[in-house]
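Structure record follows, encoded as structure tokens.
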Amino acid sequence: MTDQVFGKVSKVVCVGAGYVGGPTCAMIAHKCPHITVTVVDMNTAKIAEWNSDKLPIYEPGLDEIVFAARGRNLFFSSDIPKAIAEADLIFISVNTPTKMYGRGKGMAPDLKYVESVSRTIAQYAGGPKIVVEKSTVPVKAAESIGCILREAQKNNENLKFQVLSNPEFLAEGTAMKDLANPDRVLIGGESSPEGLQAVAELVRIYENWVPRNRIITTNTWSSELSKLVANAFLAQRISSINSISAVCEATGAEISEVAHAVGYDTRIGSKFLQASVGFGGSCFQKDVLSLVYLCESLNLPQVADYWQGVININNWQRRRFADKIIAELFNTVTDKKIAIFGFAFKKNTGDTRESSAIHVIKHLMEEHAKLSVYDPKVQKSQMLNDLASVTSAQDVERLITVESDPYAAARGAHAIVVLTEWDEFVELNYSQIHNDMQHPAAIFDGRLILDQKALREIGFRTFAIGTSPDQAYNLFGTAGY
């Protein structure tokens, strides 16, 4: 019988205090009061925010859980060596951005932070540790982590490591609900006795609130690939319905009606069939590109091309929407004030990573439009930094104004462009807004949340993704613009 290498987990550490690490560990602390959970990060300012009354990320329900558990069995610290030394189980939850240089530029994930954390664990471990990939990583990343940790074992017989894959399946804006009631928890590990022990310990943590039949165990590689494939399938759904939105605009069909009819087929289902200006966020594009790169590396060009098409449609949809705005505003937006409603990549989050708003705004800035931006959760500094990263700081200063309320953003504007589906945008007094705008006033609904008929009755010209144009000012006259 194999000796028990790993004892019962009583101390959990997460390296990385971002959108995944913070909420995940808050939920573990909430559901497992007998386990001490510590979130560590090199960014001392971020840790200070986690220890303050204003948390560094906005997520419905997060504040209540953090404030209840913090100081009891949930802690935030920048003392990484101490936390690693004391931990039984360590989550790696650091950023894995797309590489912007060298081999794999623009496609492959950059694993430098994962490697750095792995070396830090090897340096300060001191005893047996279960190491868990929480970051989205390419297939075989656990093998790289394990290689680093095994080298450390050669010099210290007290060190024993097992590397598991436990990808997150959170949707920002509903992360706490997703954590409290997940569709599934996926854990990948080795089939060795030690690997099975490590998997069992992580299963035991989740069993405190997740039914055992929702906890799936696989080999490590299947777990890593499943995460990429899940996000690729979701992104594919969005690109699929967005491609059909262009057909609807050209034919007089309504995308909402088409999606509703198609979604009634139980083999297809209705989720992720909401046409829009395009998907954003930290995961979808990054993970699809990672899958494309993997397929190219495996000499599977047809598969790589198939998934690259998902990204191509998303980029085309953003460009198409921006071109539509320009065309409908008499083919010029130069020096025209345009109000932008929404900057986050989706509602109920302040996250702006890969937001479609950034891309649409960039295209309009290239035409020298003057843009007045409002978002209820995104900080002004975040907006300006994001835009300066895709254009120039001078153009941002010259063309961008950030407002603290939507009425101010729309005052004197030629058009309103809805780029995030915030609930508050549905409830605004559009009669008042219309009175304060340039006429003819237009609304471009990139999220299909507004009542187009009611807006037309007020006097707006309306244009929505996947619907026939209202008044035919379009100089191009086709869905492709």
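Note: Cβ is positioned from N, Cα and C throughout, glycine not excepted.
As recorded in Swiss-Prot, the features of this protein are as follows:
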{"type": "BINDING", "residues": "16-21, ASP41, LYS46, 94-98, 135-136, GLU172, 283-286, ARG353", "note": "NAD(+) binding site"}
{"type": "BINDING", "residues": "168-172, 227-231, ARG267, 274-280, 345-346, ARG447", "note": "substrate binding site"}
{"type": "ACT_SITE", "residues": "CYS283", "note": "active site, nucleophile"}
{"type": "MUTAGEN", "residues": "ARG353 to His", "note": "In n2827; defects in vulva morphogenesis during L4 larval stage"}
Counting across all protein chains shown, how many other Cβ atoms sit within 10 Å of the Cβ of CYS283 (active site, nucleophile)? 26
Under a criterion of Cβ-Cβ distance under 8 Å and sequence separation of at least 6, what residues of the same chain contact GLN285 (NAD(+) binding site)? THR98, ALA235, PHE279, ILE311, ASN314, GLU354
Using DSSP reduced to three states, classify CYS283 (active site, nucleophile) as helix, strand or coil. coil
Whole-number Å distance separating the Cα atoms of GLU168 (substrate binding site) and TYR19 (NAD(+) binding site) is 11
Rounding to whole Å, the Cα atoms of ASP41 (NAD(+) binding site) and ARG353 (mutagenesis position) are apart by 20
In DSSP terms, helix, strand or coil for THR98 (NAD(+) binding site)? strand
Rank aside, I only need the closest one: which of the binding-site residues LEU228, ASN231, PHE345 has its C-alpha nearest to that of GLU172 (NAD(+) binding site)? PHE345
Helix, strand or coil by DSSP: which one applies to GLU168 (substrate binding site)? coil
Could you round the CA separation between PHE345 (substrate binding site) and GLY16 (NAD(+) binding site) to a whole angstrom and send it over? 22
Distance check, please: Cα of LEU228 (substrate binding site) against Cα of TYR19 (NAD(+) binding site), rounded to an integer number of angstrom. 18
Recorded positions ALA171, ASN231, ALA275, GLY278, ARG353 vs ASN95 (NAD(+) binding site), shortest C-alpha separation belongs to ARG353
For ALA275 (substrate binding site) and CYS283 (active site, nucleophile), the CA-to-CA distance in whole Å is 19
Round to the nearest Å and give the CA-to-CA distance linking ALA171 (substrate binding site) with GLY16 (NAD(+) binding site). 18
Sequence gap of 6 or more, C-beta under 8 Å: which same-chain residues meet both conditions with respect to GLY16 (NAD(+) binding site)? VAL39, ASP41, PHE91, ILE92, SER93, VAL94, ASN95, VAL117, LYS134, SER135
